[in-house]
Amino acid sequence: MTTFHSLTVAKVESETRDAVTITFAVPQPLQEAYRFRPGQHLTLKASFDGEELRRCYSICRSYLPGEISVAVKAIEGGRFSRYAREHIRQGMTLEVMVPQGHFGYQPQAERQGRYLAIAAGSGITPMLAIIATTLQTEPESQFTLIYGNRTSQSMMFRQALADLKDKYPQRLQLLCIFSQETLDSDLLHGRIDGEKLQSLGASLINFRLYDEAFICGPAAMMDDAETALKALGMPDKTIHLERFNTPGTRVKRSVNVQSDGQKVTVRQDGRDREIVLNADDESILDAALRQGADLPYACKGGVCATCKCKVLRGKVAMETNYSLEPDELAAGYVLSCQALPLTSDVVVDFDAKGMA
């Protein structure tokens, strides 16, 4: 279901020179709908220069039941991030989808775990919520954060992380690595990559001791970190990645199908609708939107999983997938923004969100 609500901006706070935190006021009747699992994101919708824009931003905190916050960092050519910095102000309203995504972790009070987070740049946004909630909810658990930035001045949530370290001095290990700032220790200088993690593993951290690892940041860093953690002994199933979409980047077509004129049945809100694809490379989502369907989506790059649906009948191929887990694929879930029909009897269900 596409569920947007108009939320009022309670405050806009500067985090760094190019990043702001936007806090929305959530009225009491909607607070249950906006209850989130740490690591999930919000999809924001706004009109900019006559065009509707949608972007996903990780929930970074929610100190009160009536508030929820996301952080927006400016990126080169990013229209929504520019809109956020130049136009979003306290008191205005914005269309905000209910929390989505399955990255992260739901803390459990009785659990005693050791967790690792590796982040670079704005990749810290989902980690802040995960770390803060876990340390608060699981009094016997420990967290290590490896956080990479260019300099200390470009570091998002610097004060919030310092406050967490002061609050949990024995349970939070914070390692800040800077690529453009000279430090006494070479170990904390440079970029987070496979070599850096190998060095940390040889002298400071035993990666095999962690129960779960969470990674978020630039694609190259994430790929290096995932490979390094596996080489250092962490099982695949304990490593979780959250990829941010890069606006303007188009994935090269890897699926060659003939779908021009193909009909697909789309089920949403309990109703079936027949759509027709008008090009071999048109996704099910694009075809449905072109024909007036109001389906959930955000990145259109196979990253955020907002457009996830379930194939009830027929066969579908996906061009790329950065967000669905193997068990979701086995259960028949696909990303409609990447889905191309392979047969003439395809039925997809957007109401089936049971594994979200």
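Glycine too: its Cβ is placed from the backbone N, Cα and C atoms.
Keep in mind the model shows the original residues, not the substituted ones.
Swiss-Prot has this to say about the protein:
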BINDING   C299, C304, C307, C337  [2Fe-2S] cluster binding site
DOMAIN    2-106  domain 'FAD-binding FR-type'
DOMAIN    262-354  domain '2Fe-2S ferredoxin-type'
VARIANT   S14 to P  In strain: W
VARIANT   P169 to S  In strain: W
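C304 ([2Fe-2S] cluster binding site) sits 25 Å from S14 (variant position), counting Cα to Cα.
Taking the Cα atom of each, S14 (variant position) and C299 ([2Fe-2S] cluster binding site) are about 25 angstrom apart. C299 ([2Fe-2S] cluster binding site) sits 38 Å from P169 (variant position), taking the C-alpha atoms as the reference points. Listed in sequence order, L285, L295, P296, Y297, A298, K300, L335, S336, C337 are the same-chain residues six or more apart from C307 ([2Fe-2S] cluster binding site) with CB atoms under 8 A from its CB. Secondary structure from DSSP puts P169 (variant position) in coil. C337 ([2Fe-2S] cluster binding site) is surrounded by 26 other CB atoms, counting those within 10 A of its CB over all protein chains shown.
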